[in-house]
Structures are given as C-alpha cells and as structure tokens.
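Here the structure is laid out as structure tokens; the discussion comes afterwards.
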Amino acid sequence: MPALACLRRLCRHVSPQAVLFLLFIFCLFSVFISAYYLYGWKRGLEPSADAPEPDCGDPPPVAPSRLLPLKPVQAATPSRTDPLVLVFVESLYSQLGQEVVAILESSRFKYRTEIAPGKGDMPTLTDKGRGRFALIIYENILKYVNLDAWNRELLDKYCVAYGVGIIGFFKANENSLLSAQLKGFPLFLHSNLGLKDCSINPKSPLLYVTRPSEVEKGVLPGEDWTVFQSNHSTYEPVLLAKTRSSESIPHLGADAGLHAALHATVVQDLGLHDGIQRVLFGNNLNFWLHKLVFVDAVAFLTGKRLSLPLDRYILVDIDDIFVGKEGTRMKVEDVKALFDTQNELRAHIPNFTFNLGYSGKFFHTGTNAEDAGDDLLLSYVKEFWWFPHMWSHMQPHLFHNQSVLAEQMALNKKFAVEHGIPTDMGYAVAPHHSGVYPVHVQLYEAWKQVWSIRVTSTEEYPHLKPARYRRGFIHNGIMVLPRQTCGLFTHTIFYNEYPGGSSELDKIINGGELFLTVLLNPISIFMTHLSNYGNDRLGLYTFKHLVRFLHSWTNLRLQTLPPVQLAQKYFQIFSEEKDPLWQDPCEDKRHKDIWSKEKTCDRFPKLLIIGPQKTGTTALYLFLGMHPDLSSNYPSSETFEEIQFFNGHNYHKGIDWYMEFFPIPSNTTSDFYFEKSANYFDSEVAPRRAAALLPKAKVLTILINPADRAYSWYQHQRAHDDPVALKYTFHEVITAGSDASSKLRALQNRCLVPGWYATHIERWLSAYHANQILVLDGKLLRTEPAKVMDMVQKFLGVTNTIDYHKTLAFDPKKGFWCQLLEGGKTKCLGKSKGRKYPEMDLDSRAFLKDYYRDHNIELSKLLYKMGQTLPTWLREDLQNTR
C-alpha cells in the first residue's frame, strides 16, 4: 500500500490547473493520432510537399531502417496453392493487361483475369483449405491500395497465410501528383518524369534470368515515369535510372547535380513491413527491361514454380538452299562468312550448327559468282546440318498422288547422295509448310517412305498468329515442332532497306520480339532463307547480335541439338502437346490456301448426336435419316453406324479419314450431314475436339432417367455376355466399393458416370454456345416421336420440313415406333433394340434415386439457365424429391 499512499500525496500537491493542462495535451495527442490514420486511410496517394529527398547515388537508395516494426514473412508453400495467376485488369481490352497476359501465355502459365474491383466482390481465394492462386498481379496498383477495408483485409490475410506475392504497376497520368506517399506504405512516389540510362541493382534478390552487368544507355520510352523512394529496409531497388534533366523535376529539389543520381523505377518489397512480398513497377511493360524483370518477378514470388529453366535450345534453319533469283544468292565470301559466324557463335552456343534445307533442282542456276558459292558450300558439307526441301520447291499439297510426291523426293535424295550430303538427319521441311498442317496424308507417307523422316516443323499450328500460341504435335509417327520467324523474310536482304528502317531490325533483336521469343520459349526453331545470307547477310547480323545481347543481359544457357534430339527434348518438356487438335481448315485462310483443292469443308457434318448410350440415340439416328435433306455417315466396319472419331484412337487417323465417312456433297445447298456416336457425351476430350473441327455444328443429346439408363446399360452388357455383368447382380455392381476388382469398378463407372448429366453438358457448354445444343426428352421421344422430331427440325433450321406423324407408325410387337413404308409395312430397328428386361429391384432404384438426386438438381438448374424445357421424367423426379 505504500505506492497508493504516495499517489494520494502527489495528487494533493498537483493543482487543478496542472491537471487541466495535462488533459489538454493528452486530447491534442489523441486528435493528432486519429487524424493521421483516418486521413491516411482515405487516400491512395498522399501529397508529400516535404518528403525526404532521395539519396540515390551509388550504392542505390533505400537505406536500411528499423523505425517501423518488422513482421515475419510467410515462406511460400507450393503445396498449398494452385499454380494459377490472378490478374486484375482495368478492362478486358487494356493494353498493359493484354501484355501481362501475353507473357503468361507465352510462358504457358495458367492465369485468370478479373476486372479490378473497387468495392466489388473479391474472387474466391481458397477452396477446401487450399489457395487458388500462387500470385496476384494488379495492372493498376492503386486499385489494390484503394480496396475497401473488407476486401483489402481479405486479400492481405490470404497473401500472408499462403505466402502469395503481389506484382503491381503504377502508370502516371496528367492528374497524378508529382510527389506523394503510397497510402499505408512507407513508400514515396515521384511521377511524370523523363528518364535515361537504366541499370540493374546487382544485389536484388529477385534476379534470376536477368544479368546485372550492363547499363541500358539512352532515353527510356515516354515521359510519364514514376520513381520510388523509401528509407524502410523492406524496399530494395531492382532497376534504377537517371532523370533526363534536373529542370524537369522541381519537386525533387533544385540541386544542380541531382539529375545524375539513380532513382528506382522498379522496387521490391521484401515483406518486412506487413508480411507480403511485392514488386512494383513505375511504368508499363513498353520498356523491354521491364518485361525481363517481370519474368523474374513472377519466378521469385512463386518460388520458381512459375518459371522456366535457364536452358534455351536454338536451331536456325536456312530454307531454300540453291533456290533464289540471281542477285539474291550466296557467293564465295558469303559462304565463308557463314562458316566463320558459325564458329563465332559456338563460343556462346556449344556445337552451334546452321541447318541447311536444299532443293537440288536449282543447283548452279545463279550467276557465275553465285554458282561458285554453291560449290564452296558443298565443299563444306560436313560442317553443317542438312535437311531436304522438295526437289523442285513445289508445295506438297498440290500432289494428290503419293507416288508422284515420292518421285520428287527421290530426285532430291539422289542429288544429296551424289554430293555427299547426309540423308539420315530425320528432319524435313515442306515449302511454305504445305501439307504439314492441315495434314496432307500423302506427304507424311512419302516422307517416311523416301527419307524415314521423324521430325518436321511448321509455323501454322494451330495458327500463324499470335505466335505465342504455336504448339507441337505428333502425327503418323512424325513429330511436328513449332517454328518461329525472326523478322527476316526472302525479300529482306539489305540492312538500310529493312521495312521501317534498320532501327526496326535492331529493335526486334535488342529486347524486342526476337529476344522475347528466346526468353519465353525453352526451344526455338527459327526460319530463315538463303537470301538472308547473301548481300548484307542479315541472317548472320541478326543471330550474332541476338546471341551477344542474350549473353550481355541474361543468364540463359544457350544450347543446340540436332532436330530429332531437339524434338524428343520438346515433347519431354511439353508431353501434353503430343495429341493434335484438328481444326476446320476453312476457318483460317492460310490453312485453306495450303489444303488440297480436292477437299471441301462441306463434307463435314453439321450435326452431332452425342448420346449418351442407351437413351434412344439409334432411334433418333433412324428418324433423321428419313428426312430427304439429311444424310448420315457411312457405317464403320468396326463400330457400325457410329464413327467414334472425337473420343478415341480414331481421332489420330486425321480429318481425311473422318471425311471419308461422308458423301461428296452435291451442288445443292440443302445437303446436311450428321453423325451419331453415343459415347461422345461423357468423353472428356470430345467436346474440345469437336468444337475445333466443327465450330458451327449443332449438338443433340437425349436424356432419360439416369437410373433407367444405368440399368439398361447393365442389361445390354449381359446380353453381350460380359462376364462381369453375368457374375454380379445390378445392385452389386452399382454399390461396389473402392476395394472391388478393377473390372467390376469399370462396369460400375459405365453404368453410373454417364448419368452425371449436368457435369457432361457443362463440358459441352465450355466448347459450344448454349444455342447450339438441344437437350431432348428421351421419354417423350419414345412415346411421341413426331412431336420431338418437329422440335429437332426447327432447331436445325432445315428448309424442307416433313410431317413425321405420316412417316412413323407404332409397332405393337416391337413396342416402339418404326418407319412407315408403302403398303402399311414398317421398318424397325434390329433385334438388339427394344429388349424386354426384368423390372429393376426396389433397393437398386432407391439407391440410384439417392445417388442421382444432387446431379438431377444441378441438371434442372442448368437447363433453366440454358432456357430449355425440363424433361418429363426430371420434373417428376424433382416433385417426388420434395
């Protein structure tokens, strides 16, 4: 109690005036604190008239500081997040947002774009305790800074808990404050600056691909740059630059020497302030070094989950050797330069070798000086790699006879043997990439017959542009690799006459499109031409400068491999690309130009009946075939009326094989082909494949009660003597546990899984628009087929409609409707259709009713969303569920 007594004595000696004075001081302090936080919370950028001057000399600014408490940074936990990037954009068409997406797509990183919410809902960030995103990118960092309190806290807590970083861009405009503090951060921004001479901070921890040994001399693009300044140890500069002149930045001070200081244009937040790591850019991605650092930022903030290895494989093809007009070909000095440059490039790319593609027919068809160049080139035959073009440089798709095509190849091979050119490289390129994609079957067969070709390349798969979408595939035992352009074409032979000026070529090389191609692709096959190596030798100029630039600015390890080994490496990296995706050749003009004129897209079906099995698809197939304007496919010797192209191994036989199942169209416009394959419905690959080849097709599916469908499939298997179906009862099949045999589980899946109607229709809706899909009531098709066929005709939009009431008749013996022929006779389906089965046992029906309850509810929601009528069986089932 002595302390209490002392306090009482002290209070007796303190005057009331002193107490009031202390209370006044306390209130002032409280008001000051409250105003600071309230005022700071409501602004994205705070004016900073007396911001501390940046000390931006060498070493770079951002001196360590411990003024603010440090928070531990949560380490990235790859197993807890999906490798998906969430990109917040200003709009779906904003330039910076598209550039960010383009880099992610080029790197084959998965992403999701969202319009940046101001006060809207934040996308769901977690799913069952797992983070949905490994990285957050804001096109406009102020959209993040100014998030409403709820969403900001939600996002920040997610980033801390799951170790997720943020990349943000600040793009100044005419309304931007010249000097401001970023709300809630110990970071100052100085905007609308012109900068020059950019350098890289060698101490930056995020550097991976970027090599910090160079300075990019000269003016940086634009005058709207923002630089960052802070005294907090959480901020580390990544890129630094000088201002163009001290006069242009009065808000940074009037020191005459200030313009020579370095200012951070990209800054890394190490997470010491609030536990979240960030990388902030003071401009967009127009500056090439920003693209390079952006790639490193993505890698660093995701713990290299979203990054490519440093190895880059490069192959330079020189097409049209011996081909070319006089004046465009290589002479003796050009050939020597080619050989010397190859040796020079080997200093940076071990065993680098130019790959020469020849057409022997044109040997010695230039001037005397050019013919001497041909001779010298052949004397160096062992110094280069070689691959065949066509003998006469003809486009293979123009040859419809495989034997004639093979004869042309044999002439080129004879020329090669006579001149000591190796013929076992296993690689070939078709002139203009003709016949590679779209596939010309005769080319692939002739290549294998004459040359034993294993690898080719094309720039046309799946399309020429955008180049970042080019992919590889394997067809008929031949690996097809994506081929890249490098800014050089047959007509670009003089440096000073380069389109747009020589500076355009240098821009492509030094940080431009060619540089980015190597940066973002593990394997690059470049297409050049003979004419690029004569005259000004732009081919040599381009690749010497490219390799030099890559060596100066990156840590990439440049390598090369012969074509076959390169293809094997490619499909080791991108194994998911082995399966091709056949597209409609008539949807791309370039594809149509290199597709045989004997083929027509009118031969493709306009309607697919996709199933599922045991719902009445064969009956619908028969009814459609009765229409005079509708023609079905020819039957298959293996799968009868079904082609089964899009869901299985037949797909790899190609579109020529597929088209053979349909008649050559007549001159009438009413031709309407269709095909029915009931196992397309629940196939995971069929929707995407079908939509690629038949993007405008209509799709029909028939649904019956999934319990009845499952039982019908079981009985179908028993009728075909399936030993598993004969051994087990239906109830045993559908209730089998996870410990059941693989064969029993397989039968169970074929009974149950196709009945997940909503799941499968959703997959088709991801490939086709809802107005291209019609869901038919299988029960109604069985009882009132004419009514259903009226709906189908309207859906298809056929010119001539027929009255199915007059063409269908019920056959009491069969128990279903059949085609009515002259004289009152009927044509019905075969004996395998309309079988009589025992009634399903009550326990099985009860089990399936419960099993499919949620699936049927989802189906009803989906059909409502599609604007389609609920089948009668579904309405009854839902009513009983209630």
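Using the three backbone atoms N, Cα and C, a Cβ is placed for every residue, glycine included.
Just the original residues are modelled here, none of the noted substitutions.
Quoted from Swiss-Prot, the note attached to the mutagenesis of Lys614 to Ala states: Loss of heparan sulfate-glucosamine N-sulfotransferase activity. Close to Lys614 (mutagenesis position) in the fold, though at least 6 residues off in sequence, lie Ala678, Ile704, Arg709, Ser712, Trp713, His716, each with a CB less than 8 Å from its CB. According to DSSP, Lys614 (mutagenesis position) is assigned to coil rather than to any helix or strand.
Here Swiss-Prot flags Lys614 as active site, for sulfotransferase activity, drawing on a curator's inference.
In the shown protein chains, 25 other C-beta atoms lie within 10 A of the C-beta of Gly616 (adenosine 3',5'-bisphosphate binding site). What Swiss-Prot lists as adenosine 3',5'-bisphosphate binding site is Lys614, Thr615, Gly616, Thr617, Thr618, Ser712, Trp817, Lys833, Gly834, Arg835, Lys836, Tyr837.
The Cβ of Lys836 (adenosine 3',5'-bisphosphate binding site) lies under 8 Å from the Cβ of Gly815, each of which sits 6+ residues away along the same chain. All chains included, 20 other C-beta atoms sit within 10 angstroms of the C-beta of Thr618 (adenosine 3',5'-bisphosphate binding site).
In this structure, Trp817 (adenosine 3',5'-bisphosphate binding site) is part of a beta strand by DSSP.
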